[in-house]
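For reference, the structure is listed below as structure tokens.
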Amino acid sequence: MKKDIHPKYEEITASCSCGNVMKIRSTVGHDLNLDVCSKCHPFFTGKQRDVATGGRVDRFNKRFNIPGSK
């Protein structure tokens with residue numbers, strides 16, 4: 001194996017905008033500032049909302065009164 005070809009793998013701090021701070025290991029080489037993390041992302045917190053945008057199929061089913069449509 002060749003020596004000194006791999007990037008330096010070191011511990012860095014990842015700080016989220018919600019205030020959560022995590023120590024992780026990475027080859028980035030500097031601390032990270034995150035917008036969202038598992039503590040504040042709606043998918044992980046259970047505060048996500050369902051977006052029912054409908055669409056062309058729903059509009060078609062409504063227009064022609066297709067059985068089984070919503």
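Backbone N, Cα and C define each Cβ position, glycine as well.
For all the noted positions, this structure keeps the original residue and models no substitution.
DSSP gives Cys16 (mutagenesis position) a strand state. Mutagenesis annotation in Swiss-Prot: Cys16 to Ser, described as No Zn(2+) binding; the structure shown retains the original residue.
Within 10 Å of the Cβ of Cys16 (mutagenesis position) there are 18 other Cβ atoms, across all protein chains. Under the heading Zn(2+) binding site, Swiss-Prot lists Cys16, citing a curator's inference as support.
The note that Swiss-Prot attaches to the published mutagenesis Cys18 to Ser is: Binds Zn(2+) normally.
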Let's check the environment of Cys18 (mutagenesis position): how many other CB atoms sit within 10 Å of its CB? 12
